[in-house]
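Chemist: Let me give you the structure first, and then I'll get to my questions.
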Amino acid sequence: MEPAPARSPRPQQDPARPQEPTMPPPETPSEGRQPSPSPSPTERAPASEEEFQFLRCQQCQAEAKCPKLLPCLHTLCSGCLEASGMQCPICQAPWPLGADTPALDNVFFESLQRRLSVYRQIVDAQAVCTRCKESADFWCFECEQLLCAKCFEAHQWFLKHEARPLAELRNQSVREFLDGTRKTNNIFCSNPNHRTPTLTSIYCRGCSKPLCCSCALLDSSHSELKCDISAEIQQRQEELDAMTQALQEQDSAFGAVHAQMHAAVGQLGRARAETEELIRERVRQVVAHVRAQERELLEAVDARYQRDYEEMASRLGRLDAVLQRIRTGSALVQRMKCYASDQEVLDMHGFLRQALCRLRQEEPQSLQAAVRTDGFDEFKVRLQDLSSCITQGKDAAVSKKASPEAASTPRDPIDVDLPEEAERVKAQVQALGLAEAQPMAVVQSVPGAHPVPVYAFSIKGPSYGEDVSNTTTAQKRKCSQTQCPRKVIKMESEEGKEARLARSSPEQPRPSTSKAVSPPHLDGPPSPRSPVIGSEVFLPNSNHVASGAGEAEERVVVISSSEDSDAENSSSRELDDSSSESSDLQLEGPSTLRVLDENLADPQAEDRPLVFFDLKIDNETQKISQLAAVNRESKFRVVIQPEAFFSIYSKAVSLEVGLQHFLSFLSSMRRPILACYKLWGPGLPNFFRALEDINRLWEFQEAISGFLAALPLIRERVPGASSFKLKNLAQTYLARNMSERSAMAAVLAMRDLCRLLEVSPGPQLAQHVYPFSSLQCFASLQPLVQAAVLPRAEARLLALHNVSFMELLSAHRRDRQGGLKKYSRYLSLQTTTLPPAQPAFNLQALGTYFEGLLEGPALARAEGVSTPLAGRGLAERASQQS
């Protein structure tokens, strides 16, 4: 028989039957499976069979032979129990640890089956004498035997038991028959030395056994623990009833959560259907080559649905399992109360009590989760941007045909590696009317060496022109109208090597790869496999024209803050970057001291995408002013705007909302690796602090698998470069003038440099990939760096050993004299580079700082020592992880 719905109001529904997390199939008729040997039952037989369906095995639905009661209160036959292993095949509940036996003989079900079998024989008029096999006429309730008239006379001659004719019993209902057989059960003394069973009415609570009068008198040690056995049975039945009543409250709580989860699953399905329909409607309006984007969006929606559905299904399954156990226990106690004998109650009470106690310990609150069905909003946003950008691109194509000046403006770079791919993309562009001549930089390759630019001139695309004025933009447009050759990737022979090197810059270093790789193209429309660069929302003082049709995939988020100080302090920032370049290289270098995370050495690390990540910090406010990330397919950008411009820019949002969009961008990928150019700079600690303020740092940790230090990696691949500033590397190897004020320009330069150097995820990057815990420890040590008691390089070395601020503070609190000395061994590599007069680890300054911190925040501020209360949350989290 198929499982019935979980909350069906039908009276014949059995709560102990198996259920499915989703809507189960309807019940099938039970005819054809009855084990009764009678081919023609009476009219009462089908009703009784339907009522006692709970006696069947709940796994195979056959009549249970040797029924076994599991700890989860499901009943199985012996065959299904042997095949189930160490867990219930119905609710998948494992056997409890320390249980003597995984299952109990269900003597209640076995006795009830035996009595029902006798009743069927009586009703079917095919009962035969137990002794002589003749047609039976009487039933002895004491011996539980069918007797013919002849055997009945002999039986009554010796035993004088109560026996009733079968004709009288056939007129009784099954309940009346079972009630009569139940009341005749007697309890005998548990002493096995009695020759004949002795009836008893005494129960010893010390021995937990029924005793006859003789055994009770001989057992003098438990004289005060003996009671009437009827009172003991009544007390145990009342205890089980009380536990059942308590479980009713849990049934209501679990039922409410179960209903909420069912509603959430339905809402999730409706949201999925609405999103898919919206996607299909919009995609029908675009041209043929955008259908690749439609498939990508549908797959992303389905992936999000599958991820959310699996999480909800697992919780729903857990709720179903607990509800099944609660209802099975309640039903079993009620049936035992109706049909079980006194001996059966005594035998099964302890097992039932343990199972019901475990059920009472279940808490539905721990199973509740914040059900989010709004996760499809980001796909709607991407769809809106895609549709609007394509529509604007078509309008721009018409204006470009009429305006040669607009048509000659260089477009954003994309990457098309194969010639046939380039021809296909070119054909699509010509079909849209977007194919125009574009100025390109020529990059040539030398056999055995590395690609270097033959010549380079400034090509200011809209994505990199944040710091260019209107005059410069106009000059750039005039310059770009001249006819320039397209970009050429060419393998040069040995004969022309010297001449080519003479025309190119001989002093320029070359990246350490032996294969010529095409840098990003600067013309052509976006292909489905190539990322496109979108428009950027600028401040009112940046009068730039946004990019055209190649900007479909980028999501632009404007965050509430200020960017005015970024423009004022750009020159000082460039000086700081230039002066600290050597120290950054030393700080960013690979370290052999750190222990690699197991996740980073995973053979499946190649499947984790690289996401190039950068952010800009305002020098005055020390807040995030820009944030950008890019992978092979899509880009994410955050531009800061003052709150005064919220009414002007429709996409202006708060910092919290912007960070949430960035977390959604990361969660759409499979735990990517974040590649940062200056990994150990002040940017990530500020970023961690912003996430900590909105309590989303844990979500960021789960969304990524580690951090890649891009600067030492590029330094390793191009050891002879004259400067490792990202702007100089982009100008040398990408023929690109990169704006240092743009986070998007930085991540695009990093991505294209890594493409040129053939950097791809895998075990070969393990020495440059750092776990989240190391960067979190580094962020927690920033108050010490800002207080000038711990150099940043030493903070990095401590972070590589997962030493956090709270660990240092705890060590000093335990031993104020020598508690910090043990951390000097982590800095042994640093001591060789310092002058003898300067200790590698200024224990005195650090101890003084902690002393002021322990004496009180007010005293510490009075002495001029900064108190790192703002970073305490990060410090505590890093300490727990380390």
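Cβ from N, Cα, C; glycine included.
No substitution from the list is modelled in this structure, which keeps its original residues.
Summarising the annotation, Swiss-Prot assigns Zn(2+) 1 binding site to CYS57, CYS60, CYS77, CYS80. Residues or ranges marked as Zn(2+) 2 binding site by Swiss-Prot: CYS72, HIS74, CYS88, CYS91. The Zn(2+) 3 binding site feature in Swiss-Prot is assigned to CYS129, CYS132, CYS151, HIS155; the stated evidence is sequence analysis. According to Swiss-Prot, the feature Zn(2+) 4 binding site maps to CYS189, HIS194, CYS215, HIS222, an assignment based on sequence analysis. One entry in Swiss-Prot concerns the mutagenesis experiment LYS68 to Arg. Its note says: No effect on sumoylation levels. One entry in Swiss-Prot concerns the mutagenesis experiment CYS88 to Ser. Its note says: No nuclear microspeckle location, no sumoylation and loss of intrinsic transcriptional repressor activity of PML-RARA oncoprotein; when associated with R-89. The mutagenesis experiment LYS400 to Arg is recorded by Swiss-Prot, whose note states: Does not affect SUMO1P1/SUMO5 conjugation. Among the mutagenesis results in Swiss-Prot, SER518 to Ala has the note: Abolishes ubiquitination by the BCR(KLHL20) E3 ubiquitin ligase complex. The residue drawn here is the original one.
I would like each feature placed in context: is it buried or exposed, what are its neighbours, and how far apart are things?
Modeler: Under the three-state DSSP scheme, CYS57 (Zn(2+) 1 binding site) falls in the coil class.
HIS74 (Zn(2+) 2 binding site) counts 26 other C-beta atoms within 10 Å of its own C-beta, drawing on all protein chains shown.
Non-local neighbourhood of CYS129 (Zn(2+) 3 binding site): SER135, ALA136, LEU146, LEU147, CYS148, CYS151, each in the same chain, at least six residues away, with C-beta under 8 Å from its C-beta.
Long-range Cβ neighbours of HIS194 (Zn(2+) 4 binding site) (same chain, at least 6 residues apart, Cβ-Cβ under 8 Å): CYS212. Taken residue by residue with DSSP, HIS194 (Zn(2+) 4 binding site) is part of neither helix nor strand, so it is coil.
Taking Cβ-Cβ distances under 8 Å and a sequence gap of 6 or more within the same chain, the neighbours of LYS68 (mutagenesis position) are THR75, LEU76, CYS77, SER78, LEU81, ALA103, LEU104, ASP105, ASN106. Secondary structure at LYS68 (mutagenesis position), as computed by DSSP, is strand.
Classification of CYS88 (mutagenesis position) by DSSP places it in coil, neither helical nor stranded. Note: CYS88 (mutagenesis position) has non-local neighbours LEU70, CYS72, HIS74, LEU76, PRO94, i.e. same-chain residues 6+ apart with C-beta under 8 A of its own C-beta.
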Chemist: Excluding CYS129, CYS132, CYS151, HIS155 themselves, which residues in that chain have a Cβ inside 8 Å of the centre of the Cβ atoms defining the Zn(2+) 3 site?
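Modeler: Output for this site, in sequence order: THR130, ARG131, GLU134, ALA136, GLN145, LEU146, LEU147, CYS148, LYS150, PHE152, ALA154.
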Chemist: Nearest by CA distance to CYS60 (Zn(2+) 1 binding site): which of the binding-site residues is it, out of CYS91, CYS215, HIS222?
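Modeler: Given the candidates CYS91, CYS215, HIS222, the nearest one is CYS91.
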Chemist: Nearest of the binding-site residues to CYS189 (Zn(2+) 4 binding site) by CA-CA distance, picking from CYS57, CYS80, CYS91, CYS132, HIS155?
Modeler: HIS155
Chemist: Using an 8 Å cut-off from the Cβ centroid of CYS72, HIS74, CYS88, CYS91, can you name the remaining same-chain residues around the Zn(2+) 2 site, in sequence order?
Modeler: LEU70, PRO71, LEU73, GLN87, PRO89, ILE90, GLN92, ALA93, ALA321, GLN324, ARG325, THR328
Chemist: State which of the following binding-site residues has the fewest other Cβ atoms within 10 Å around its Cβ: CYS72, CYS80, CYS91, CYS132.
Modeler: CYS132
Chemist: Applying a 10 Å Cβ distance cut-off over all chains shown, what neighbour count does CYS151 (Zn(2+) 3 binding site) have?
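Modeler: Counting Cβ neighbours of CYS151 (Zn(2+) 3 binding site) within 10 Å gives 20.
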Chemist: Name the one residue among CYS80, CYS215, HIS222 whose Cα is closest in three-dimensional space to that of HIS155 (Zn(2+) 3 binding site); these are the binding-site residues.
Modeler: CYS215
Chemist: Fewest neighbouring Cβ atoms within 10 Å: which of the binding-site residues HIS155, HIS222?
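Modeler: Looking at the binding-site residues HIS155, HIS222, the Cβ with the fewest others within 10 Å is that of HIS222.
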Chemist: In whole Å, how far is CYS80 (Zn(2+) 1 binding site) from CYS215 (Zn(2+) 4 binding site) when you measure between their Cα atoms?
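Modeler: Here the two Cα atoms are 41 Å apart.
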Chemist: Let me check the 10 A CB neighbour count of CYS215 (Zn(2+) 4 binding site). How many other CB atoms are there?
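Modeler: By my count, 20.
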